[in-house]
Amino acid sequence: MQLTVKALQGRECSLQVPEDELVSTLKQLVSEKLNVPVRQQRLLFKGKALADGKRLSDYSIGPNSKLNLVVKPLEKVLLEEGEAQRLADSPPPQVWQLISKVLARHFSAADASRVLEQLQRDYERSLSRLTLDDIERLASRFLHPEVTETMEKGFSK
């Protein structure tokens, strides 16, 4: 049967699956199509969260049904899983906590949370897109700051 999975951010995909497919298998397919890690997915049908161990037929999900995908923030997933260590390429939790405090002063709790989540996604995306040239440029600036200063002075004249 054909299903449509729509993320809250607007992305969506169509999938062909058997009616008795496991929710966990569907999440794997969604992961491949929308590039959202399985552990960050929460699938909803008519407002009800789907459990990984159940089958689509257990929820009376039929052909041409539309499922909603909620992408859980990575930090929430890590807390739920009880993981103490953060990902190696993420800034220390203190940085996110500090940013969260600053955002809380300027936004409502819900808006601050959404802004922080988007900032974290943008940060991860930026890191994943760094090229070797970008890394070499950054390293040169850190290792030879005097060269960078000289270049900046030359441009400001």
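A Cβ is built for glycine as well, from the same backbone N, Cα and C atoms used for every other residue.
Look at Swiss-Prot and you will find 1-76 tagged as domain 'Ubiquitin-like', backed by sequence analysis. Taken together, the residues of the domain 'Ubiquitin-like' (1-76) have an average pLDDT of 92.
A C-beta separation below 8 Å, combined with a sequence spacing of at least six in one chain, links L43 (mutagenesis position) to V5, V23, L26, K27, V30, A49, L50, L67, N68, L69, V70. According to Swiss-Prot, the mutagenesis experiment L43 to A carries the annotation: Reduces tail-anchored proteins delivery.
Other Cβ atoms within 10 Å of the Cβ of K48 (mutagenesis position) number 9 in total over all chains. Quoted from Swiss-Prot, the note on the mutagenesis of K48 to R is: Loss of polyubiquitination by AMFR.
Quoted from Swiss-Prot for the published mutagenesis V102 to E or K: No effect on interaction with BAG6. V102 (mutagenesis position) is surrounded by 12 other CB atoms, counting those within 10 A of its CB over all protein chains shown.
Counting only same-chain residues at least 6 apart in sequence, none has a Cβ under 8 Å from the Cβ of R105 (mutagenesis position). Following the DSSP three-state reduction, the secondary structure of R105 (mutagenesis position) is helix. Experimental mutagenesis is annotated in Swiss-Prot for R105 to E, with the remark: No effect on interaction with BAG6.
Per Swiss-Prot, mutagenesis H106 to E is noted as: Strongly inhibits interaction with BAG6. Counting every protein chain shown, the number of other Cβ atoms lying within 10 Å of the Cβ of H106 (mutagenesis position) is 9.
Quoted from Swiss-Prot, the note on mutagenesis experiment F107 to E or K is: Strongly inhibits interaction with BAG6. In this view, F107 (mutagenesis position) is surrounded by 14 other Cβ atoms within 10 Å of its Cβ, with every protein chain counted.
Look at Y123 (mutagenesis position): DSSP puts it in a helix. According to Swiss-Prot, the mutagenesis experiment Y123 to E carries the annotation: No effect on interaction with BAG6.
As a summary of secondary structure, the domain 'Ubiquitin-like' (1-76) carries 22 helix, 27 strand, 27 coil according to DSSP. Cβ neighbour count for Y123 (mutagenesis position): 15 (other Cβ atoms within 10 Å of its Cβ, all protein chains included).
K48 (mutagenesis position) and H106 (mutagenesis position) have their C-alpha atoms 33 Å apart, to the nearest angstrom.
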